[in-house]
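*Asks:* I'd like to ask some things about the structure below.
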Amino acid sequence: MDASPEPQQKGGTLVLVRRQPPVSQGLLETLKARLKKSCTCSMPCAQALVQGLFPAIHWLPQYRLKEYLAGDVMSGLVIGIILVPQAIAYSLLAGLQPIYSLYTSFFANLIYFLMGTSRHVNVGIFSLLCLMVGQVVDRELQLAGFDPSQDSLGPKNNDSTLNNSATTLIIGLQDCRRDCYAIRVATALTLMAGLYQVLMGILRLGFVSTYLSQPLLDGFAMGASVTILTSQAKHMLGVQIPRHQGLGMVVHTWLSLLQNVGQANICDVVTSALCLGVLLAAKELSDRYRHRLKVPIPTELFVIVVATIVSHFGQLHTRFDSRVAGNIPTGFVAPQVPDPKIMWRVALDAMSLALVGSAFSISLAEMFARSHGYSVSANQELLAVGCCNVLPAFFHCFATSAALSKTLVKIATGCQTQLSSVVSAAVVLLVLLVLAPLFHDLQRCVLACIIVVSLRGALRKVKDLPQLWRLSPADALVWVATAATCVLVSTEAGLLAGVFFSLLSLAGRTQRPRAALLARIGDSTFYEDAAEFEGLLPPPEVRVFRFTGPLYYANKDFFLRSLYRLTGLDAGHSATRKDQGPEVGVSNRSLVDGKDLGSVSSGAGLVVPLAFGFHTVVIDCAPLLFLDVAGMATLKDLRRDYRALDITLLLACCSPSVRDTLRKGGFLGEEQGAENELLFPSVHSAVEAACARREELLAADSAL
């Protein structure tokens, strides 16, 4: 056991603090122990495994019927009512029939009820994922030879087949119409994304989603919202334009809209204006008086009901050629295994889909868990969301994740547990079995308006950009880069750009952290930045240096430049000149003036001082998170150079991990007691030790 460099004083009594020896366990032993623990078969282990996979088994027996039931039923009914129009509307984004959105909402609510760890999050159709699914579906439809100008909704599309001028890429596809092939692509993509998420959950990779920072997610939501708005503009105007894909989709779509704006359907334009006015006004009033409203007003449902009645009795489709939702069948279709060939082709697209879905789900689950005082498991959330994609993929469903807007509605209407999801699923089931055909005459421009209004929250995030810039310019850059790339290039490229700039921002913050010389605060034992605070007392003939970041290969040169600039002494060059002798041009001029010495690389004509103005350099290692091999070599070279100049290098406030790295890296040498002479528990103790040693040396010289 290692003793600390000096005893700690407590109540006037000296207490010797000893560090416990670290428990060293090799990688093989650790893997064996974890494997043994995982493979242990017993009844308690089996029960814990089942309860871990299905948390509902744990909390359902503890359900407080009188306290929770009313709120869960109310929130479930409201969410179910909201889900129906949103599911039909979001089918436009995914390029699929509305019935598949209803299937997705039904199965996702039931599965997350059993497997989710969040009490409040609503998992189901999400606009951003619908957009990503729709883009892959459109691309694969084009590759398969289908006419890209045809849409999935509407009676005109029921007999849509392969374009006669195109060559199909799929053997036997001639018997599959457009809608059939579209759902094949969507289910294959969903199954692959779900498998990725389940695999991440099994491998305990829930922490990976946290690398998608909040500015990245907000910028991605903003850019994707602009893309969604662009894709719905043609439906609100009633203009038939080709569906653009790939680079610059947003720009090409707006150019096509401007070129064909004269062909707009007046009926769709008037209907869109009325629906947008009603929806936006109702949303603004709901936001303003939300504290007085016990239950949110289901404006979308009212708009859909009224619009469907007007469209049916006004015969808008027949008289004005306004496109409608078309036939929505009732009941469930037989399950089908997703096409393995398509799965391999969309495997890369499924990665971004899985990452975005899991990141939003985990971040929302953790956010609401913190605000309501309970905890969630990121790994179990991955399993839950993954199963919400894997199992429903066999029942003609597409990708799902947590949705912020519906989660907020659940909380506002009194949701207490995930039992509300069962109630929501029951409402969707009622529509699936009985009410779905009633939406036959619903205009698609109404659905587009519902989608656009649902983007209010994401589009409003642009107002947060100035405050984000004042708080952190690096995060603001990540936000702008992600959003701009989503809009100007593609959503997948936007996600990659966000990850790249996030890593670049992280590297920049660690590559050039703040460095400062410290001085003493009065007669206390605390030290602070001498450049930031007035009235501090610098220790005599001692330089205390602080580097607020890790020391590794990317910033080792910046570490040395900062130290040399602040202390006014380039130790490496000075030590070299001293070894070569006085003929190299040594000058008596001191370098303790704080001027920048520039690069650490060697150069001719460097002026080397004889009087440095200090005899000890103390490095405050409290902010030093870790050392790598390059950082260790830097400290060892620095100690060697200082020793050549008769300057002592001391380290203070080293964490146990840094101490271990120093010991294993040979910084402490082989001398007995070297750790007590080089490492100190505080900056003040290091300064006092340096001054005491200096006085001892001066006394010894005087005696001689």
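Positions of Cβ are set from backbone N, Cα and C atoms, glycine also.
Quick paste of what Swiss-Prot says about this protein:
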DOMAIN    532-690  domain 'STAS'
MUTAGEN   A56 to T  Decreased sulfate-hydrogencarbonate exchange activity. Does not affect localization to plasma membrane
MUTAGEN   T190 to M  Decreased sulfate-hydrogencarbonate exchange activity. Loss of localization to plasma membrane
MUTAGEN   S363 to L  Decreased sulfate-hydrogencarbonate exchange activity. Increased accumulation of protein in ER
*Asks:* Give me the non-local Cβ neighbours of T190 (mutagenesis position): same chain, 6+ apart in sequence, Cβ-Cβ under 8 Å, ordered along the sequence.
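*Replies:* The answer is V133, P338, N389, P392, A393, C397, F398, A399.
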*Asks:* Pop the Cα-Cα gap between A56 (mutagenesis position) and S363 (mutagenesis position) into the table, whole Å please.
*Replies:* 21
*Asks:* Across all the protein chains here, work out how many other Cβ atoms are within 10 Å of the Cβ of A56 (mutagenesis position).
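*Replies:* Summing over all protein chains shown, A56 (mutagenesis position) has 19 other Cβ atoms within 10 Å.
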*Asks:* Where does the mean pLDDT land for the domain 'STAS' (532-690)?
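*Replies:* Reported value for the domain 'STAS' (532-690) is a mean pLDDT of 78.
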*Asks:* Count the other Cβ atoms sitting within 10 Å of the Cβ of S363 (mutagenesis position), across every protein chain shown.
*Replies:* 20
